[in-house]
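What Swiss-Prot says about this one:
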{"type": "VARIANT", "residues": "F176 to L", "note": "In strain: Isolate Mar AMO 01"}
{"type": "VARIANT", "residues": "P242 to L", "note": "In strain: Isolate 24/2 AMO 02 and Isolate Mar AMO 01"}
{"type": "VARIANT", "residues": "T367 to A", "note": "In strain: Isolate Mar AMO 01"}
{"type": "VARIANT", "residues": "T367 to I", "note": "In strain: Isolate 24/2 AMO 02"}
{"type": "VARIANT", "residues": "T467 to M", "note": "In strain: Isolate 24/2 AMO 02"}
{"type": "VARIANT", "residues": "F495 to L", "note": "In strain: Isolate 24/2 AMO 02"}
Amino acid sequence: MKEYQIHLELDRSQQHNFLYPLLFREYIYALAHDHGLNRSTIPLENGGYDNKSSSLSVKRLISRTYQRIHLSIYAKDSNPNHFIGHNNKFYSQMISEGFSVIVEIPFSLRLVAFLEGKEKEMAKSHNFQSIHSIFPFFENNFSHLHYVLDVLIPYPIRPEILVRTFRYWVKDASSFHLLRFFLHEYFNLNSLITPKKSNSIFSTSNPRFFLFLYNSHVYEYESIFFFLRNQSSHLRSTSSGPLFERISFYGKVEDLVQVFVNDFQDYLWLFKHPIMHYVRYQGKSVLASKDMPLLMNKWKYYLVNLWQWHFHVWSQPGRIHINHLYKDYIDFLGYLSRGRLNTLVVRSQMLENAFLIDNAMKQFETTVPIIPLIGSLTTARFCNSLGHPISKPTWADSSDSYIIDRFMRICRNLSHYHSGSSKKKSLYRIKYILRVSCVKSLVRKHKSTVRVFLKRLGSEFLEEFFTEEEHVLSLIFPRALFTSRRLYRGRVWYFDIICINDLVNHDKLEIVPN
């Protein structure tokens, strides 16, 4: 126990006193506790505002709100439940954005200092910033493994869980009053803390604020997970990034261990294994190990208890799956991945005796999930539920070049993102739907027929949807046309993709152009 206490002993000076007492003084307590705020009738324009809200503008806004509260009390407002007219969203968003900017300052400075020490290592691995770099990691490290723990990280149901998580990083009490005010307001009005979709927390009216809170929640979860993982492994990781700037860590881990057994060392030996890999993107994580299903079940039991007892979140049964890598698919980052055994028969002959030797070659296969992609196209009104292309009536007022450019952009980004697929047939199906939908949209605009329109436009238009990616590869390999065609049919991983394709998220289809 003393050994682990030494590892977990951190400097309490890393706790931060944020700038709220200096900037806002008593206004924070007024916002958090003064119910007169709900009786305010402040007229405010609905005009746009700068997303980069400064702390000065937020301070002025809070001062105006505080003054108007007293004016409304003296005026004896006849409608006490009227909340800042129809501009409640504007006030909350302005203040919460200023809150996000300020709380990010100490974490950003700490992160920059940490990255400066890793500058030489990062210069050698700058390509690893791409999402596609995860799949070569799968190919190199997962091909000899057998079991995968597919995990969906649950979100905190109660706002107080987020506030408590935030308290481990700071000691400024006024910050918690303001944070609690925003969380309860958003939770009561919009239920943003328990989103129906896994990624709807990122598409709220203030994504920066909730993104910061969500990352704090995941960081809290992974810091405990990585500590126990490193202590239980024979090959311990040398990275200390997930553990910097934590307080009261030892007591939390000790309480967590008491849920399982009384002896910390007896608990850790249950998970000792030399080969284990962990990968996460947003709210989905993958934990892979070799042929030890008992070990994976114990890690599943550990994660469920961690969420239930430490984060007070009830984990649904469908959030953790134990899959066999060579029998089940892993749905990760818009790809369906699994291991595959290819048998290679070799004929060997010694003198008069001939032998047939079967060699099993292990490969990692990645394919495009056709059904979710068709579901996204159906939601975006490019096809029906059966996958039959339909026209896009909302673009009928646009020019022909604009409509064609929109469809081409979607196809180009889709081909670019799914270029690592082992089988291109599903990708061709999606591009066919978009191609026919583009034609039908133009036909509907010109009130013509498909045959007449294609005859006037020519067949070159249709070929562009299929030759765009091959043209890009021919520019990369100008002297080897055969090489570019072979790469186009095979798997290609790009190192310039820094965010997941919106089509994969199944929420929206439009992609930001490069």
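Including glycine, each Cβ sits where the backbone N, Cα and C put it.
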Cα distance (Å, whole number) from F495 (variant position) to F176 (variant position): 40
For F495 (variant position), the number of other Cβ atoms found within 10 Å of its own Cβ: 14
T367 (variant position): secondary structure state under DSSP, collapsed to three categories: strand
Inter-residue C-alpha distance, F495 (variant position) and T367 (variant position) (nearest angstrom): 19
Three-state secondary structure, F176 (variant position) (per DSSP): helix
Nonlocal neighbours by CB distance (under 8 Å) for T367 (variant position), same chain, sequence gap 6 or more: Y329, Y335, L336, S337, S421, S422, K423, S426
